[in-house]
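Reading through the structure tokens given below for one structure.
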Amino acid sequence: MSSLLISYESDFKTTLEQAKASLAEAPSQPLSQRNTTLKHVEQQQDELFDLLDQMDVEVNNSIGDASERATYKAKLREWKKTIQSDIKRPLQSLVDSGDRDRLFGDLNASNIDDDQRQQLLSNHAILQKSGDRLKDASRIANETEGIGSQIMMDLRSQRETLENARQTLFQADSYVDKSIKTLKTMTRRLVANKFISYAIIAVLILLILLVLFSKFK
């Protein structure tokens, strides 16, 4: 494992624990402090997703063993689920419309003027939009991961096809070599047989001449 990957993992774990602790403290905080805490947690959540992306890139670049790479990618998927369950959902539950009354419950409504109320509602709307953007980003990330996995599978399949084709070419080359050797052997035998045939014909002609010579002598 590369030193950069170890550093990313350490930063991820530290940021994750800090975000959990902030979410645990937020419900008991005054409204102004709570809003600040939630914004900070939102930033930490973005950092966590960024770290996962950076770790995924580093895994592809630094881990050559396919089995080890697959194991680490499974760990990244588990961490992504942890962010969803331990950070994103609790954060959303504190900022969505269903929890608005609880978020403002510790304030006396009669003491809040219109400007303050409008500011609170504006902050809530901003958090709501941020939550929607996070949902879209998560959906796009999942789709991208699926496309990337499919591309890797296609590349792996093409590599296997090329390997099989190369083996087939090696076998065909071996067969061609054997065929050439067989043809050379057959050619040598044909030449030898031709010389033998010429020799036999010459001997027969010689015998015929000897017979004729003996008769006319």
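Glycine too: its Cβ is placed from the backbone N, Cα and C atoms.
Annotation source Swiss-Prot lists domain 't-SNARE coiled-coil homology' at 124-186.
Ser130 (mutagenesis position) falls within a helix when secondary structure is assigned with DSSP. In the shown protein chains, 19 other C-beta atoms lie within 10 A of the C-beta of Ser130 (mutagenesis position). Experimental mutagenesis is annotated in Swiss-Prot for Ser130 to Pro, with the remark: In VTI1-2; exhibits defects in TGN to PVC transport at nonpermissive temperature; when associated with T-151.
For the recorded site, Glu145 (mutagenesis position), the DSSP three-state label reads helix. According to Swiss-Prot, the mutagenesis experiment Glu145 to Lys carries the annotation: In VTI1-1; exhibits defects in TGN to PVC transport at nonpermissive temperature; when associated with R-148.
Under the three-state DSSP scheme, Ile151 (mutagenesis position) falls in the helix class. In Swiss-Prot, a mutagenesis experiment is listed as Ile151 to Thr, annotated with the note In VTI1-2; exhibits defects in TGN to PVC transport at nonpermissive temperature; when associated with P-130.
Quoted from Swiss-Prot, the note attached to the mutagenesis of Leu155 to Phe states: In VTI1-11; displays a block in traffic to the PVC and an additional defect in retrograde traffic to the cis-Golgi; when associated with G-145. Leu155 (mutagenesis position) is surrounded by 10 other CB atoms, counting those within 10 A of its CB over all protein chains shown.
Listed in Swiss-Prot is the mutagenesis experiment Gln158 to Arg, annotated as follows: In VTI1-12; blocks constitutively the traffic from the late Golgi to the vacuole and blocks the transport to the cis-Golgi compartment at nonpermissive temperature; when associated with S-141. According to DSSP, Gln158 (mutagenesis position) is assigned to a helical segment. Sequence-distant neighbours of Gln158 (mutagenesis position) (same chain, six or more apart, CB under 8 Å from its CB) are absent.
Between the CA atoms of Ile151 (mutagenesis position) and Glu145 (mutagenesis position) there is a gap of 10 Å. Put simply, Ser130 (mutagenesis position) is 37 Å from Leu155 (mutagenesis position) when counted between their Cα atoms. Rounded to a whole number, the distance between the Cα atoms of Glu145 (mutagenesis position) and Ser130 (mutagenesis position) is 22 Å.
Counting only residues at least six positions away in the same chain, no Cβ atom sits under 8 Å from the Cβ of Glu145 (mutagenesis position).
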